[in-house]
Amino acid sequence: MNAAKVETSSMGMLQRADLTAADCLQEGEMGKKIQGKCFRIISTVSPVKLYCCYGVIMVLTVAVIALSVALSVRNKIPAMEDREPCYTACPSGWIGFGSKCFYFSEDMGNWTFSQSSCVASNSHLALFHSLEELNFLKRYKGTSDHWIGLHRASTQHPWIWTDNTEYSNLVLTRGGGECGFLSDNGISSGRSYTHRKWICSKFVSSCKSRVGSVPRHV
């Protein structure tokens with residue numbers, strides 16, 4: 001009797017073991033199927049989406065770079081135009097420099113006569129507002145002294161230009177006279193009745209480009 005019970009118990013354990021093994025095999029096969037599906041999803045869908053994302057990012061990056069370059073070039077164009085040389089359109093016999101025209105006389109006269117001659121040609125005895133202009137006048141005048149537009153009431157008064165603006169003392173004026181003239185040493189002063197050549201200057205409101213006639217420059 002006991003032997004029969006033992007045999008029956010052993011058979012039950014073997015059946016349960018078989019069921020457990022079958023279940024494990026079934027679960028294993030299902031796991032493989034699920035794993036295969038996951039691999040297929042990862043291998044077919046995710047890379048495509050990832051590549052699409054990469055593509056969109058690259059397109060946007062290129063677009064941003066192109067826009068930045070275009071804006072940079074556009075901002076530089078006005079600056080380049082500002083640096084384009086401006087050629088002053090001066091009357092015959094006058095010399096253009098910057099935004100002014102200058103006339104260097106061959107005749108001689110006192111300071112008052114020289115100023116009157118300049119006024120007759122819609123100008124004044126020469127004014128300068130920078131060292132570049134002053135160096136140009138010194139270079140072009142030759143060896144002769146020339147009256148310019150500086151004058152003062154006395155040595156106790158400031159220097160005034162012929163347009164009634166005060167001289168900034170950009171360059172020291174030598175001498176104790178009441179009228180200024182340009183010499184090889186720079187700006188000097190002397191008596192108004194002394195006869196010298198003179199320089200007239202006037203502003204111009206327009207410039208000529210490179211195309212067409214170009215006035216004489218030094």
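For all residues, glycine too, the Cβ spot is worked out from N, Cα and C.
Just the original residues are modelled here, none of the noted substitutions.
In Swiss-Prot this protein carries:
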type: VARIANT; residues: T8 to M; note: In strain: FVB/N
type: DOMAIN; residues: 97-201; note: domain 'C-type lectin'
For the domain 'C-type lectin' (97-201), residues assigned helix / strand / coil by DSSP: 20 helix, 35 strand, 50 coil
Per-residue pLDDT averaged over the domain 'C-type lectin' (97-201), given as an integer: 94
